[in-house]
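Comments concern the structure below.
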Amino acid sequence: MTLHKERRIGRLSVLLLLNEAEESTQVEELERDGWKVCLGKVGSMDAHKVVAAIETASKKSGVIQSEGYRESHALYHATMEALHGVTRGEMLLGSLLRTVGLRFAVLRGNPYESEAEGDWIAVSLYGTIGAPIKGLEHETFGVGINHI
């Protein structure tokens, strides 16, 4: 089980998220290479709303199937891992009087040299976190990767 150097899923999702200037070109290239891609934005004082926004966008864009449990479950774990980075391990937002404004990228595909390894999913989050007062936030980032 060897990672394919050009198919590192976490790296690709982070680069997609941070490269806003050439986003559409990058999405086309990723899709041409067999990746399923979803991009979006979410802002909330509730972590469950962040999770729901990412799941809804992923289903609408075809990154995961609407029916079934396994794909949603994998996305959930990748999203929670990314949120741990954003919130520095404390998954609370509104109850600690903080809010997030995030862009997200979800990428699905096989990052390994062997097709037998199957698909994985990566969620990258970038934006701001802080008190719900304009100007009192700071940058934050998180990434999560899970097998499907």
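For all residues, glycine too, the Cβ spot is worked out from N, Cα and C.
For reference, Swiss-Prot has these:
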MUTAGEN   Thr2 to Ala  Great decrease in binding affinity for mRNA
MUTAGEN   Leu3 to Ala  Great decrease in binding affinity for mRNA
MUTAGEN   His4 to Ala  Decrease in binding affinity for mRNA
MUTAGEN   Lys5 to Arg  No effect
MUTAGEN   Lys5 to Ala  No effect
MUTAGEN   Glu6 to Ala  No effect
MUTAGEN   Arg7 to Ala  Decrease in binding affinity for mRNA
MUTAGEN   Arg7 to Lys  Slight decrease in binding affinity for mRNA
MUTAGEN   Arg8 to Pro  Great decrease in binding affinity for mRNA
MUTAGEN   Gly10 to Ala  Decrease in binding affinity for mRNA
MUTAGEN   Val51 to Ile  Increased ability to bind to hut mRNA in the presence of histidine
| Taking only the mutagenesis positions Arg8, Gly10, Val51, which one has a CA atom nearest to the CA atom of Thr2 (mutagenesis position)? | Arg8
| query | Cβ distance under 8 Å to His4 (mutagenesis position), same chain, sequence separation 6 or more: which residues? | reply | Pro111, Tyr112, Glu113
| query | Around Lys5 (mutagenesis position), which residues of its chain at least 6 apart sit with Cβ under 8 Å of its Cβ? | reply | none
| message | Whole-number answer please: how many Å between the C-alpha atoms of Arg7 (mutagenesis position) and Val51 (mutagenesis position)? | response | 25
| remark: Closest by Cα to Val51 (mutagenesis position), out of the mutagenesis positions Leu3, Glu6, Arg8, Gly10, is Gly10
| task | Name the secondary structure element type, per DSSP in three states, that contains Val51 (mutagenesis position). | result | helix
| What does DSSP say about Arg8 (mutagenesis position): helix, strand or coil? | coil
